[in-house]
Every structure is written in structure tokens, then in C-alpha cells.
Amino acid sequence: MTNIRKSHPLLKIINHSFIDLPTPSNISSWWNFGSLLGICLILQIATGLFLAMHYTSDTTTAFSSVTHICRDVNYGWLIRYLHANGASMFFICLFIHVGRGMYYGSYMSIETWNMGIILLFAVMATAFMGYVLPWGQMSFWGATVITNLLSAIPYIGTTLVEWIWGGFSVDKATLTRFFAFHFILPFIIVALVMVHLLFLHETGSNNPSGLNSDADKIPFHPYYTIKDILGVLLLFLFLISLVLFAPDLLGDPDNYTPANPLNTPPHIKPEWYFLFAYAILRSIPNKLGGVLALILSILVLALIPHLHTSKLQSLMFRPLTQALYWILVADLLILTWIGGQPVEYPFIIIGQLASVLYFAIILIFMPMAGMIEDSILKMD
């Protein structure tokens, strides 16, 4: 008799995706973050659903409803902080996942890579809208500043901004629609994740060496299910520690002040995971130029497969590009720090230099390093 998991139409799909999936035998712990992202997404949808049961998307009651969740709902504080810090975990895993793809040349599976970039944009949009919902000072002013950037679009900009706002300023209509979008987007993300996995399983996973591993594959279960469970346990340990010991560590104190359109906070800044892009936006004195740089800071990832000049896929055997890669990581950390600093000397010039370096490494230095390494190895 055939095993039911191999014959049942639905179980067959799950079997081919998570059980009998042929997987390279040498993938390292850097490959754990895909499954961790899946866990983060499930956690965010689950906690978000319970928060939505108690939240009200009205400007007069939104702030109070979040306070009510924390004070009066059973374990409401736990659900709220799991959701808020879960978003930070989500982005930590996302950045490592993208960084792994860049380091080991996984971007050569172009469909999977492009789907991942679309997912990154979708998650960033969801997180931005979620940050507006508690209706604190930073929620309100963050929404005002970021949506206002669209007014830089020639001719239709102002009309577009007012259309998104649902009026002449960020108000009740804006909050209601942001709540609606924040609720629906994670389910769209789930669908996109399925497409992402569909493309991935067409080609199979890459591995640290960047070489074809068809000759040496092992089943995903039990080897990598066990390995993923260890990753999940470590993720939960980190998340629970953050939630129970320092729940507001990554938040902004300004968001504990109810939104006030008449009082601007001294430093408007987004959550930590957007600071690198915010620093790039601020480093350009022109509004439209800044908006384009902001979008390109993520969209530039789509160019990476087309700028791959080396005959070796992974950076494992390419020390020159490896050095550039780690300079890029350091540069992103500098941009993150600059994004949280006030707009004054010396932070302005540091931000501008770091922004130029970010684009230069990806667009110029890495492709050049690939060609230099090929010529050193006499592979051209």
C-alpha cells in the first residue's frame, strides 16, 4: 500500500515541500532563517489577530484601546509585546536571510530572489502601517512624514497624498484604512511566500560552496526539521527574553504620548529596522532625489544577479569580495546609527558618505572585485 503522504493530493504537496524534499547535505545554520521567517509570520498573524479583537481604529479611542489591551485584557501585555518585538525578530531574520543570499550567491535563482524582494517590500509596508496603529506621537508624525514623501512625485504628488490620507491631513480615515491594510497584507504575504517556495523548489536550495549539489542530497526530514527546531528554540529564547525583560528596548518613548497634531516631536524617526533606509533618504537634500534613493536602497537588490561577474557563485572562495561584503554590513550598521541621530554636523556628512559607499559597493566595487578574482584565478 502506498504511503498516504505520497498519494493524498494535499499531503503530497506538503511531503514534497517539507518531508521528502531533496536538500544539500552541507547547508549551514545560515539556511535556518527561511523557516524562522515562516515561524515569525505565523506568530505575527496569531498575535495580531488577538490584538485586532480588542483594538479600535478610531483616532479618539485607538491609543486608549492599546492601553486597555495592556492593562485589562488577560495576558494582553504579553500579546502586544510579542507582536511589537516579533516584528523586530522578523526583520532581524529578514536581513540575515537576504545577507545569506548575497554572500552565497543564492540570488542566481532570479525568480526566487525577485519574489523575495517583493516580499521584503510587502513586509516593510505592513510594519510601517502597524507602527501607525497605536496612535502615539511617533505613529502620527511618522505617518505624516512618510506619506508626505509621495508629494515629491511630479504633477500627481499632492493629489496622491490627499487620496491616501482620505482628507487634508493624517486623520480618522487614514488610521482606519491603515488598519484595514495592516490586517490584509500578512495574508497576501503568506500567498507570496508560497510562490517564493514554489520558485525555490523548482531549482532546489543553494549551498555554501555554490557548486551543484545534485549528487549529494538528503531528505529534509528528519535532518533539517531537527536543525530548524533548534533555530526556533533559540529565536523564542531571544524573543521571550526581550518581551519579559526589556519590552520597550527597541520602541520609542514618544509613542507613549497620545498623537497631537499641534506638537511636533524633536526627532521624528521610524523603528530601528527602517533607520538605514531613512538615513539614505535624509542624506540627499532634494525631496524627490531622497525618495528615489529610499526606493533604490531596496530595489538595488534586484540588480545584484545582473552584476554578478565572477565564475564562482559563492563568496566562500573569494576573499576580495568577502572583504567588500563585510564592509557593506558595517556600512549598513553605520547607516542604522545615523538614521537615529539628529540632522546636524557631523552626522549629515557621515550619512552622505555611508549612503554613497552603500551604492558604490553593490554597483561598482563588487562586480569589479569579481572580475579581478577571476583574472587572479585565471578563470577568464
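Note that Cβ sites are derived from N, Cα and C of the backbone, with glycine treated the same way.
Every residue here is the original one, so none of the noted swaps is modelled.
Quick look at what Swiss-Prot lists:
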| type | residues | note |
| --- | --- | --- |
| BINDING | HIS83, HIS182 | heme b b562 binding site |
| BINDING | HIS97, HIS196 | heme b b566 binding site |
| BINDING | HIS201 | ubiquinone binding site |
| VARIANT | ILE39 to Val | In strain: Isolate Emaj614 |
| VARIANT | ILE42 to Val | In strain: Isolate Emaj556 and Isolate Emaj614 |
| VARIANT | ILE240 to Met | In strain: Isolate Emaj614 |
| VARIANT | ILE327 to Val | In strain: Isolate Emaj614 |
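Here the features listed in Swiss-Prot are painted onto the structure.
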{"residue": "ILE39", "record": "variant position", "DSSP class": "helix"}
{"residue": "HIS83", "record": "heme b b562 binding site", "DSSP class": "helix"}
{"residue": "HIS97", "record": "heme b b566 binding site", "DSSP class": "helix"}
{"residue": "HIS182", "record": "heme b b562 binding site", "DSSP class": "helix"}
{"residue": "HIS196", "record": "heme b b566 binding site", "DSSP class": "helix"}
{"residue": "HIS201", "record": "ubiquinone binding site", "DSSP class": "helix"}
{"residue": "ILE240", "record": "variant position", "DSSP class": "helix"}
{"residue": "ILE327", "record": "variant position", "DSSP class": "helix"}
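The two recorded residues, ILE39 (variant position) and HIS97 (heme b b566 binding site), show a Cα separation of 14 Å. For ILE42 (variant position), the number of other Cβ atoms no farther than 10 Å from its own Cβ, over all displayed protein chains, is 13. The shortest Cα-Cα distance from ILE240 (variant position) to any of the binding-site residues (HIS83, HIS97, HIS201) is found for HIS83. Around ILE39 (variant position), taking its Cβ as the centre, 19 other Cβ atoms fall within 10 Å, counting all chains. Nearest to ILE327 (variant position) in space, judged by Cα atoms and limited to the recorded positions ILE42, HIS97, HIS182, HIS196, HIS201, is HIS97. Sequence-distant neighbours of HIS83 (heme b b562 binding site) (same chain, 6+ apart, CB under 8 A from its CB) are GLN44, THR47, GLY48, LEU51.
Other Cβ atoms within 10 Å of the Cβ of ILE327 (variant position) number 13 in total over all chains. The distance from the Cα of the residue listed as 'ubiquinone binding site' to the Cα of HIS97 (heme b b566 binding site) comes to 17 Å.
Counting in whole angstrom, HIS97 (heme b b566 binding site) lies 17 from ILE42 (variant position) by their C-alpha atoms.
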